[in-house]
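Asker: Looking at Swiss-Prot, you'll find the mutagenesis Cys24 to Ser noted as follows: No significant effects on binding to the host receptor, induction of cAMP accumulation and erythema formation in host skin. Swiss-Prot documents Cys28 to Ser as a published mutagenesis change and attaches the note No significant effects on binding to the host receptor, induction of cAMP accumulation and erythema formation in host skin. Quoted from Swiss-Prot, the note on mutagenesis experiment Cys37 to Ser is: Abolishes activity and erythema formation in host skin. Quoted from Swiss-Prot, the note on mutagenesis experiment Cys74 to Ala is: Abolishes activity and erythema formation in host skin.
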Amino acid sequence: MKQILLISLVVVLAVFAFNVAEGCDATCQFRKAIDDCQKQAHHSNVLQTSVQTTATFTSMDTSQLPGNSVFKECMKQKKKEFSSGK
């Protein structure tokens, strides 16, 4: 039992050391996730606005743009990845 705990501790420390060596802690990883999701959302919004007519676009709220849901889904996925330790 002690050996399993020791091996687990070594693995956790190795992962932590790798992340520190990469210069990216949890805050850094969270910022990268937000940046990635913002880029995906922006791309979706650009595609949507390029096909909207002026009349329908001016009546749209920003929450109706596809990037809003893309960002939310992306952040949900990133949260799952963080909680699973990937």
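Note: Cβ is positioned from N, Cα and C throughout, glycine not excepted.
Describe each of these features in terms of where it is and what it packs against.
Answerer: Contacts of Cys24 (mutagenesis position) defined by a Cβ separation under 8 A and a same-chain sequence distance of 6+ are given as Lys32, in order along the sequence.
Counting only same-chain residues at least 6 apart in sequence, none has a Cβ under 8 Å from the Cβ of Cys28 (mutagenesis position).
In the three-state DSSP assignment, the secondary structure recorded for Cys37 (mutagenesis position) is helix. Counting only residues at least six positions away in the same chain, the Cβ atoms of Val70, Phe71, Cys74, Met75, Lys78 sit under 8 Å from the Cβ of Cys37 (mutagenesis position).
Mapped onto three states, the DSSP output places Cys74 (mutagenesis position) in helix.
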Asker: Does DSSP give Cys28 (mutagenesis position) helix, strand or coil?
Answerer: helix
